[in-house]
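Report on the following structure.
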Amino acid sequence: MNKLNSNAVVSLNEVSDSELDTILGGNRWWQGVVPTVSYECRMNSWQHVFTCC
């Protein structure tokens, strides 16, 4: 297990911060959080759609 972890650390050292942000999705306009319909429902911005009738 220690050998696996040290290999992971060595691999991460080769990746720059900007490349890591791209891989993890942190450099997108939504800051790594993908806006979904369920997220919007929790935030009540879609409430009028579901309660209009």
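Each residue, glycine too, has its Cβ placed from N, Cα and C.
Quoting Swiss-Prot on the mutagenesis of Glu14 to Asp: No loss of activity or protein production. Spatially close to Glu14 (mutagenesis position) yet at least six residues away along the chain is no residue at all, judged by Cβ distances under 8 angstroms.
According to Swiss-Prot, the mutagenesis experiment Glu14 to Lys carries this note: Reduced protein production to about 10% of wild-type level. DSSP gives Glu14 (mutagenesis position) a coil state; it is part of no helix or strand.
The note that Swiss-Prot attaches to the published mutagenesis Val15 to Ile or Ala is: No loss of activity or protein production.
Val15 (mutagenesis position) is surrounded by 12 other CB atoms, counting those within 10 A of its CB over all protein chains shown. The mutagenesis experiment Val15 to Leu is recorded by Swiss-Prot, whose note states: Reduced protein production to about 50% of wild-type level.
Residues within less than 8 Å, Cβ to Cβ, of Ser16 (mutagenesis position) and separated from it by at least 6 positions along the same chain comprise none. One mutagenesis experiment catalogued in Swiss-Prot, Ser16 to Thr or Ala, is accompanied by this note: No loss of activity or protein production.
Experimental mutagenesis is annotated in Swiss-Prot for Glu19 to Lys, with the remark: Reduced protein production to about 75% of wild-type level. Taking Cβ-Cβ distances under 8 Å and a sequence separation of 6 or more, Glu19 (mutagenesis position) has no neighbours in its chain.
The annotation that Swiss-Prot gives for the mutagenesis experiment Val33 to Ala reads: No loss of activity.
Here the residue is the original one, while Swiss-Prot reports the published mutagenesis Pro35 to Ala with the comment Low activity, less than 10% of wild-type.
Thr36 to Ser appears in Swiss-Prot as a published mutagenesis result, with the remark: No loss of activity.
Where Swiss-Prot documents Thr36 to Ala as a mutagenesis experiment, the accompanying text is: Loss of secretion.
Cys41 to Ala appears in Swiss-Prot as a published mutagenesis result, with the remark: Loss of activity.
Under the heading of mutagenesis, Swiss-Prot lists Cys52 to Ala and annotates it as follows: Loss of activity.
The note that Swiss-Prot attaches to the published mutagenesis Cys53 to Ala is: Low activity, less than 10% of wild-type level.
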